[in-house]
Every structure is written in structure tokens, then in C-alpha cells.
Amino acid sequence: MILLVSPIDVEEAKEAIAGGADIIDVKNPKEGSLGANFPWMIKAIREVTPKDLLVSATVGDVPYKPGTISLAAVGAAISGADYIKVGLYGVKNYYQAVELMKNVVRAVKDIDENKIVVAAGYADAYRVGAVEPLIVPKIARDAGCDVAMLDTAIKDGKTLFDFQSKEILAEFVDEAHSYGLKCALAGSIKKEHIPILKEIGTDIVGVRGAACKGGDRNNGRIDRELVKELKELCK
């Protein structure tokens, strides 16, 4: 299982890299769970990240606006992101989600067919009226994405496991794999959750708070020693 760590700036990215993160995921918590950062920040982080490490970027907790989000995804891709993550926040059903993600996939793959597109749902979707989380693997498959992901929409201390059981998450992972997709899981993940995620076959575990001093995703800063501890648990 590989470790994705989400810095907000270059200094945090350097700490994540020093700690052994496998994917450097550029985000902006001020704009939400999958809040988008600026193109110049993606570019700057790509420049300090070793070539053998992949950079990911979120394009936001997005509304149902396929044109707008396709354009945002292209911005992330040309700024240097290898993974482009889209949070299915404002889409209400399977059909809207597939339409949105199909257009993102087309836009991104036109830039570079090796770019990786991630459809991200929310384990607590009912709290924000987002698309049902357990159909995300099917959405990802039918839209031509590469990765199906779950996160949490509201960052209030509740974790992925407060909304989905280990058994349900295992089914999510297995379904994604059956479609030939990778599976990423995140959502206020704590150290003690990592062995469980590894056991159920998760490909990528995403963290921010667990890698920050004080466990605070908003006010804490990523610390290389915390990243090292998380990385060891992923091996």
C-alpha cells in the first residue's frame, strides 16, 4: 500500500518527501475536503518533487458543471499534476457523475494519456447531499477513470470508519479491483486505521491530519517524522 500525503505549500511538500511519502498531493483545506490549490503552487511543488515521485492535485469539491471542471482538470494537468482528483460533491446521481467524469477524462487524456484521473466520492455523502459513495467504483469504470476513491466531505473529527464499516470498505476495494481500477481511501485516517486499510487491499491511503503536528489538518504543519511513522505502517 502506498502513502499519499497532502501538503499545502512547498515547505510541507519537502517534509512529506523527506518522510518518504509516495504521492505528493497538492490541496488547499481552506476550500474544503478536496479544496483546490493554485496552479503556481502545483507547479512549484512539482519542481521540488523528485521525478520518480508522482504529484497529485485536487480540483475541488466540485459542482455539476462538466465544462468548468474539465477546464480546471486541464489546469491541474498542465501545472504538473500526474494524478487529477475530482471530488463528486455537487453531483446528485450516477448519470451526472459519469457525465462529469467522462468529460474530465477526455480533457486530461487529451493533454497526456498517462495522466491518472481519480473519481472521489464521500463516505459521509448523505451529510452534504452528494452522490451515493458505494457507486463510485461503477462511476469511475463507466467514465474511464483510473482510480476510485472515498474521502470524507466534512472534516469535523469523524473518520472514514465512522461512516463505512470495514466490511463495506472491503467490498468497495474489491469492486474497484474487479473493474481494473486502483482504490484510494482517505478521510481523517489515523495511524491505527492503516493496518486495517492494508488488510482489505487498499492501494493508496491518503492523509493530511495524521501527518501534521498535533493531528490538526488546518493549523498543524506536516512533519517528516510523522510521515515516516505512517510510511512504515504502509509497508
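Sequential numbering from 1, following the chain as shown.
For all residues, glycine too, the Cβ spot is worked out from N, Cα and C.
Lifted from Swiss-Prot, the feature list:
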| type | residues | note |
| --- | --- | --- |
| ACT_SITE | Lys27 | active site, schiff-base intermediate with substrate |
| ACT_SITE | Lys85 | active site, proton acceptor |
| MUTAGEN | Asp25 to Asn | Lack of activity |
| MUTAGEN | Lys27 to Arg | Lack of activity |
| MUTAGEN | Lys85 to Arg | Lack of activity |
| MUTAGEN | Lys155 to Arg | Almost no change in activity |
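Under the three-state DSSP scheme, Lys27 (mutagenesis position) falls in the coil class. Take the CB of Lys27 (mutagenesis position) and look out to 10 A: across all protein chains shown you find 27 other CB atoms. Under 8 Å, Cβ to Cβ, and six or more positions away along its own chain, Lys155 (mutagenesis position) finds Pro29, Ser33, Ser188, Gly209, Arg217, Asn218. For Asp25 (mutagenesis position), the same-chain residues that are 6 or more apart in sequence and have a Cβ closer than 8 Å to its Cβ are Leu4, Val5, Ser6, Pro7, Val55, Ser56, Ala57, Thr58, Tyr83, Lys85, Gly206.
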